[in-house]
Amino acid sequence: MQNVINTVKGKALEVAEYLTPVLKESKFKETGVITPEEFVAAGDHLVHHCPTWQWATGEELKVKAYLPTDKQFLVTKNVPCYKRCKQMEYSDELEAIIEEDDGDGGWVDTYHNTGITGITEAVKEITLESKDSIKLQDCSALCDEEDEEDEGEAADMEEYEESGLLETDEATLDTRKIVEACKAKADAGGEDAILQTRTYDLYITYDKYYQTPRLWLFGYDEQRQPLTVEHMYEDISQDHVKKTVTIENHPHLPPPPMCSVHPCRHAEVMKKIIETVAEGGGELGVHMYLLIFLKFVQAVIPTIEYDYTRHFTM
């Protein structure tokens, strides 16, 4: 039944997006939405600092006139996913409800303190200097230094909206132990080793109706064979499956359909982050949008290790 409802909603939103005029005037600071031009600027910034992300065009017939032909959407491929969400030990302490007083019952962040369970996310820190412009340290160094550095726990909605938003995470874990454990299982030929070798292709598009970025993902098994929808749902927080995350057609690519993180809350979350930075005497530039965006969607896909940006500190 939920799939039918999502399908109807998806078709209605396609019509609504078609009829929605392109946003021309910046409303980033006021509402958290962005124009297509701002999306491109934020995408250029992401590509510059995280070269694993690249611009793409997609199908020629699906090119959007309000975006440059060669910058229709962003893509990063072969992103590792070593664990299923159900393999993350559940505890009431790990669950937080974001915006519980809204009409939809709030956004449930099931893994907002994943460091407790020993799950390490490959995330570095973004430095947000108080009363100064934002400085981003190049995250591409991860490719050369990931074996030498400790990596902080995953960022999430709870940190941004309810716990000071931009505080430094103290907990760090040695990821080499996790890698060694995975290798040991692989050498033993255990079934668990197969489950821990999935990869995902991730895409970021511009949603003209919601006027925000939108994340899409499609997964593959260890043989690079496409995962079924049910298997991809295993890598998504179960509180978001068929709610925040639905199966829809990519706006720039041919079928099969992909998992998509619904963008209806993105502008609201971004607006709160902007306000928090301003309260600390700083200013959040629109070029940082996608780097922050990739942070708060980790609550939805906590085991997909795509986010190589840095945490925020005030």
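These residue numbers are counts, starting from 1, taken along the chain as shown.
The backbone N, Cα and C atoms fix where each Cβ goes, glycine too.
Remark: Cys264 (mutagenesis position) has Tyr210 as non-local neighbours, by Cβ distance under 8 Å and separation of at least 6 in sequence. The feature active site, glycyl thioester intermediate is assigned by Swiss-Prot to Cys264, with similarity to another entry given as support.
While the structure shown retains the original residue, Swiss-Prot records the mutagenesis experiment Val4 to Lys with this note: Reduces the amount of hydrophobic surface area available to partition into a bilayer. Does not affect the ATG3:GABARAPL1 intermediate. Rescues MAP1LC3B lipidation when transfected in cell lacking ATG3.
Among the sequence features in Swiss-Prot, the mutagenesis site Ile5 to Lys is noted as follows: Reduces the amount of hydrophobic surface area available to partition into a bilayer. Does not affect the ATG3:GABARAPL1 intermediate.
In Swiss-Prot, a mutagenesis experiment is listed as Val8 to Asp, annotated with the note Destroys the amphipathic character and eliminates lipidation activity. Does not affect the ATG3:GABARAPL1 intermediate.
Experimental mutagenesis at this site is recorded by Swiss-Prot as Lys9 to Asp, annotated: Eliminates lipidation. Does not affect the ATG3:GABARAPL1 intermediate.
Mutagenesis annotation in Swiss-Prot: Lys11 to Trp, described as Rescues MAP1LC3B lipidation when transfected in cell lacking ATG3; the structure shown retains the original residue.
Quoted from Swiss-Prot for the published mutagenesis Lys11 to Asp: Eliminates lipidation. Does not affect the ATG3:GABARAPL1 intermediate.
Swiss-Prot gives this note for the published mutagenesis Lys11 to Arg: Rescues MAP1LC3B lipidation when transfected in cell lacking ATG3.
Annotation of the published mutagenesis Lys11 to Leu in Swiss-Prot: Does not affect GABARAPL1 lipdation. Rescues MAP1LC3B lipidation when transfected in cell lacking ATG3; the original residue is retained in the structure shown.
For the mutagenesis of Val15 to Lys, Swiss-Prot gives this note: Destroys the amphipathic character and eliminates lipidation activity. Does not affect the ATG3:GABARAPL1 intermediate. The structure shown keeps the original residue.
In Swiss-Prot, a mutagenesis experiment is listed as Leu19 to Lys, annotated with the note Destroys the amphipathic character and eliminates lipidation activity. Does not affect the ATG3:GABARAPL1 intermediate.
Lys71 (mutagenesis position) counts 17 other C-beta atoms within 10 Å of its own C-beta, drawing on all protein chains shown. In Swiss-Prot, a published mutagenesis experiment is listed as Lys71 to Arg, annotated Does not affect ATG12 conjugation.
Note on Lys83 (mutagenesis position): other Cβ atoms within 10 Å of its Cβ, all shown chains, come to 20. Look at Lys83 (mutagenesis position): DSSP puts it in coil. One mutagenesis experiment named in Swiss-Prot is Lys83 to Arg, and its note says Does not affect ATG12 conjugation.
Experimental mutagenesis at this site is recorded by Swiss-Prot as Cys264 to Ala, annotated: Abolishes E2-like activity. Under DSSP, Cys264 (mutagenesis position) is assigned to a helix (H, G or I) in the three-state scheme.
DSSP assigns Lys271 (mutagenesis position) to a helix. Within the same chain, the residues at least 6 positions away from Lys271 (mutagenesis position) whose Cβ sits under 8 Å from its Cβ are Glu30, Thr31, Gly32, listed in sequence order. In Swiss-Prot, a mutagenesis experiment is listed as Lys271 to Arg, annotated with the note Does not affect ATG12 conjugation.
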